[in-house]
Amino acid sequence: MAVVKEVLEIAEKIKNMEIRGAGKIARSAAYALQLQAEKSKATNVDEFWKEMKQAAKILFETRPTAVSLPNALRYVMHRGKIAYSSGADLEQLRFVIINAAKEFIHNSEKALERIGEFGAKRIEDGDVIMTHCHSKAAISVMKTAWEQGKDIKVIVTETRPKWQGKITAKELASYGIPVIYVVDSAARHYMKMTDKVVMGADSITVNGAVINKIGTALIALTAKEHRVWTMIAAETYKFHPETMLGQLVEIEMRDPTEVIPEDELKTWPKNIEVWNPAFDVTPPEYVDVIITERGIIPPYAAIDILREEFGWALKYTEPWED
């Protein structure tokens, strides 16, 4: 029983943030399961299913906050579990896993297009938009609005300590969109010239709270103070089913050396601690709308999305744990 090296490589890249962004993480996880199914040397269906569960568990343990990862695994593995429990043979189960992974990736990519279409309707000609971190869903909204001929400008925060704002700024600029790049702490200063805030999400809870890159909550709060609309762009697979049962979302704490270089940190007094949370929680009252591939909803409607999309998931143990 063996997990193929490509799965281990993808898991490591997710863990060390070479693969970043909730959507890309989810698609990469689904693709890893596809590779495991395609490359498995298992000689019988039981051995194959054990390998699939082991691969899914390794992927699951890489990042604790972004719910897109376990939701992608659930999508693929739940379909595999049904086939396995129904008596599928090795090749039948392999086919189900591969097809489920491809289907998830396809649906995820189409969701970005739909989010762009819905979100662009809320962007007006001449808008100055502020964004934070790097979200393909948020970028889709701005890119679609620009392609529709709307004259927009985007303020991009740098997003310390991993500088995801640089990725966003360069991507938006590559589409021809005018970009203003600012330090995170300048967000409030420039909010007075901002018309809309558009950001992504790593997870959305049952009450509509948004878990996203650290700094998101401060920008949303500042926007509320200035009466600027905050719009969160997120695929439905970023909604967190376990929060329906009262589970809290774990906020990932990352290595202090992402903030202070290791050599410098060694010279600091021992009574200084460096804390590096990767995410924060934006209360639903700071969010005006959530843009999904199913349409634009208010935060309090998150529970409806969860019931419809993931109600089934609450009835079963995780398909990689049984």
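Note: Cβ is positioned from N, Cα and C throughout, glycine not excepted.
Annotated active site, proton acceptor per Swiss-Prot: Cys133, in sequence order. For the recorded site, Cys133 (mutagenesis position), the DSSP three-state label reads coil.
According to its DSSP assignment, Asp202 (mutagenesis position) is coil. Swiss-Prot lists Asp202 with the feature active site, proton donor, giving experimental evidence as the kind of evidence.
Per Swiss-Prot, substrate binding site is recorded for Arg20, Gly21, Ala22, Gly23, Arg63, Ser135, Lys136, Ala137, Asn212, Lys213, Lys238. Spatially close to Lys238 (substrate binding site) yet at least six residues away along the chain are Ala22, Gly23, Ala66, Val67, Ser68, Asn71, Ala201, Asp202, Ser203, Ile204, judged by Cβ distances under 8 angstroms. Under DSSP, Lys238 (substrate binding site) is assigned to a helix (H, G or I) in the three-state scheme.
For the published mutagenesis Cys133 to Ala or Ser, Swiss-Prot gives the following note: Loss of catalytic activity. Listed in sequence order, the residues of the same chain lying 6 or more apart from Cys133 (mutagenesis position) and placing their CB within less than 8 Å of its CB are Thr157, Thr159, Gln164, Gly165, Thr168, Met199, Gly200, Asn212, Lys213, Gly215, Thr216.
For the published mutagenesis Asp202 to Asn, Swiss-Prot gives the following note: Loss of catalytic activity.
In Swiss-Prot, a published mutagenesis experiment is listed as Arg227 to Glu, annotated Impairs molecular assembly. 60-fold decrease in catalytic activity. Counting every protein chain shown, the Cβ of Arg227 (mutagenesis position) has 7 other Cβ atoms within 10 Å.
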Cα-Cα distance, maximum over Arg20, Gly21, Ala22, Gly23, Arg63, Ser135, Lys136, Ala137, Asn212, Lys213, Lys238, record's substrate binders, Å: 20
Under 8 Å by Cβ from Arg63 (substrate binding site), counting only residues of that chain that are 6 or more apart: Ile14, Lys15, Ile25, Leu69, Glu252
Alpha-carbon spacing, Arg227 (mutagenesis position) to Arg20 (substrate binding site), which is rounded to whole Å: 31
Spatial neighbours, same chain, of Arg20 (substrate binding site) - Cβ under 8 Å, 6+ residues apart: His134, Lys162, Gln164
